[in-house]
Amino acid sequence: MGQRPFSPNHRSGVLNATTAGAVQFNVLGPLELNLRGTKLPLGTPKQRAVLAMLLLSRNQVVAADALVQAIWEKSPPARARRTVHTYICNLRRTLSDAGVDSRNILVSEPPGYRLLIGDRQQCDLDRFVAAKESGLRASAKGYFSEAIRYLDSALQNWRGPVLGDLRSFMFVQMFSRALTEDELLVHTKLAEAAIACGRADVVIPKLERLVAMHPYRESLWKQLMLGYYVNEYQSAAIDAYHRLKSTLAEELGVEPAPTIRALYHKILRQLPMDDLVGRVTRGRVDLRGGNGAKVEELTESDKDLLPIGLA
């Protein structure tokens, strides 16, 4: 008899039960499995890594052999598959002990296992991606106030380095690098939107922290220079450029990108930034109001309504 195709409405995979829907899966920081605000015990690092691997491929079947390779890499023990199954049983028991029907979440399905998550709000990664994509779309259309709300919401999901308690596993390192790129993109676009809305003063401290953590990330330096300049701190903008230039020269032997050098020369000559800021101040910034309000028409009280999380 052929295998029944997976369907979210199939009884063994239904996640509409109140208890199952209350489970939260978090990877943007140490791995967490929460039930109504209570962290559930996840066991040894290898057992947590099995859950992490399933969570990164949520709603898809992960082969047992793929789990073995991810956990033990090049030197799995002879009974590795049996050990993986033991980890799965332990995780199911943890869910069951918390009052959750584990059959609705952790499913055995050839050639391995599937972690079922029926609601995107149950996973911090899904919430981050959804808010990020909405923010980038709003930013591309020039709706910068709307972009700020989405991008700030995306960053609220982060608690620390991706799967920070499992960084010794190669699959975590690879995933973390890719996702960190997304996080930095969100920070960059959030700074751009805030500067467009006249809130450079709010993002400058955050940008300073970010360039200290990511000294080669020229897109962050660009926003920092622009933020200082439009906030009438020309000397600080010039200093930021020289800090970047020294870092790149001493550690990589390269010059800043042409766009960064062009921005620096405009700052030296005290030229207007119409190509970088004027373009956005002509755009609408509030989708919800529907009145096409421009940035220059925002009052100071309007600007104060922008997310304080920017700081």
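Here the Cβ of each residue, glycine as well, is placed from N, Cα and C on the backbone.
Per Swiss-Prot, the features are as follows:
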| type | residues | note |
| --- | --- | --- |
| MUTAGEN | G112 to A | Has no deleterious effect on the transcription of the moa1 locus |
| MUTAGEN | Y113 to A | Shows significantly reduced transcription of the moa1 locus |
| MUTAGEN | E181 to D | Has no deleterious effect on the transcription of the moa1 locus |
| MUTAGEN | E181 to Q | Shows reduced transcription of the moa1 locus |
| MUTAGEN | E181 to I or W | Completely disrupts protein function, as shown by the dramatic decrease of RNA levels for the moa1 locus |
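With respect to their backbone Cα atoms, G112 (mutagenesis position) and E181 (mutagenesis position) stand 30 Å from each other.
Under a cutoff of 8 A between CB atoms, and with a sequence separation of 6+ in the same chain, the neighbours of Y113 (mutagenesis position) are L54, V61, V62, A64, L67, I88, L106, V107.
A strand conformation is recorded for G112 (mutagenesis position) in the three-state DSSP classification. Annotation for E181 (mutagenesis position): no same-chain Cβ neighbours under 8 Å separated by at least 6 residues are found. Look at E181 (mutagenesis position): DSSP puts it in a helix.
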